[in-house]
Amino acid sequence: MTRIIGGVAGGRRIAVPPRGTRPTTDRVRESLFNIVTARRDLTGLAVLDLYAGSGALGLEALSRGAASVLFVESDQRSAAVIARNIEALGLSGATLRRGAVAAVVAAGTTSPVDLVLADPPYNVDSADVDAILAALGTNGWTREGTVAVVERATTCAPLTWPEGWRRWPQRVYGDTRLELAERLFANV
């Protein structure tokens, strides 16, 4: 079990998948949201939670005032845990899409998001994550001002952000590195 750190559901526990996931620690999640909320008010934002695992990142965003979160998870067991966590917390604005992150992002959207949270398994190659970041911009997911946060192992190669993103300072917590960037201009 892990818990929601802040907002209306702060302190409430959520389930985590039994195997095969690496939930973001409370310390890293709290730091991530402190970094983002120092620059952005989450109230009313649209959020995309990629490689959602237990849904902890997206649920934290909803608890802190985000209007909507689209959770994307390919593993059926993890997706079932996310669905149970959404129901248990009773937070509105949550949508769960089961499927491979690359396929969902490639399908595109007409509703860009304000915040992208991505916590890919550490064994996902950095080049694959780079491709997802590029596809976010070309498939309508981002707009000027969209912030993206990617959690990686410190042993993983640093990400190569596509043109049009301004990197924020990365943060390291033990074996975890947070890479952050802001979209400078609208999709082309």
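Using the three backbone atoms N, Cα and C, a Cβ is placed for every residue, glycine included.
If you look for the noted substitutions, you won't find them, since the model keeps the original residues.
Quoted from Swiss-Prot for the published mutagenesis Arg3 to Ala: Does not show any significant binding to either DNA or RNA in vitro and lacks m2G966 methyltransferase activity in vivo; when associated with A-12 and A-13. Record note (Swiss-Prot), mutagenesis Arg12 to Ala: Does not show any significant binding to either DNA or RNA in vitro and lacks m2G966 methyltransferase activity in vivo; when associated with A-3 and A-13. The unchanged residue is displayed. What Swiss-Prot notes for the published mutagenesis of Arg13 to Ala is this: Does not show any significant binding to either DNA or RNA in vitro and lacks m2G966 methyltransferase activity in vivo; when associated with A-3 and A-12. As a published mutagenesis entry, Arg171 to Ala appears in Swiss-Prot alongside the note: Shows reduced nuclear localization; when associated with A-177 and A-183. What Swiss-Prot notes for the published mutagenesis of Tyr173 to Ala is this: Does not affect nuclear localization. According to Swiss-Prot, the mutagenesis experiment Thr176 to Ala carries this note: Shows reduced nuclear localization. The annotation that Swiss-Prot gives for the mutagenesis experiment Arg177 to Ala reads: Shows reduced nuclear localization; when associated with A-171 and A-183. According to Swiss-Prot, the experimentally introduced change Arg183 to Ala is described as follows: Shows reduced nuclear localization; when associated with A-171 and A-177.
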Among Arg3, Arg12, Arg13, Arg183, which are recorded as mutagenesis positions, the nearest neighbour of Tyr173 (mutagenesis position) by Cα: Arg3
Between Arg171 (mutagenesis position) and Arg183 (mutagenesis position): CA-CA distance (Å): 19
Rounded Cα separation (Å) that holds between Arg13 (mutagenesis position) and Arg3 (mutagenesis position): 4
Cβ neighbours of Arg12 (mutagenesis position) where a neighbour is any other Cβ within 10 Å: 16
Long-range Cβ environment of Thr176 (mutagenesis position), under 8 Å and at least 6 residues apart: Thr24, Thr25, Val28, Glu151, Arg152, Ala153, Thr154
Those mutagenesis positions of Arg3, Arg12, Arg177 having Cα within 10 angstroms of Arg171 (mutagenesis position): Arg177
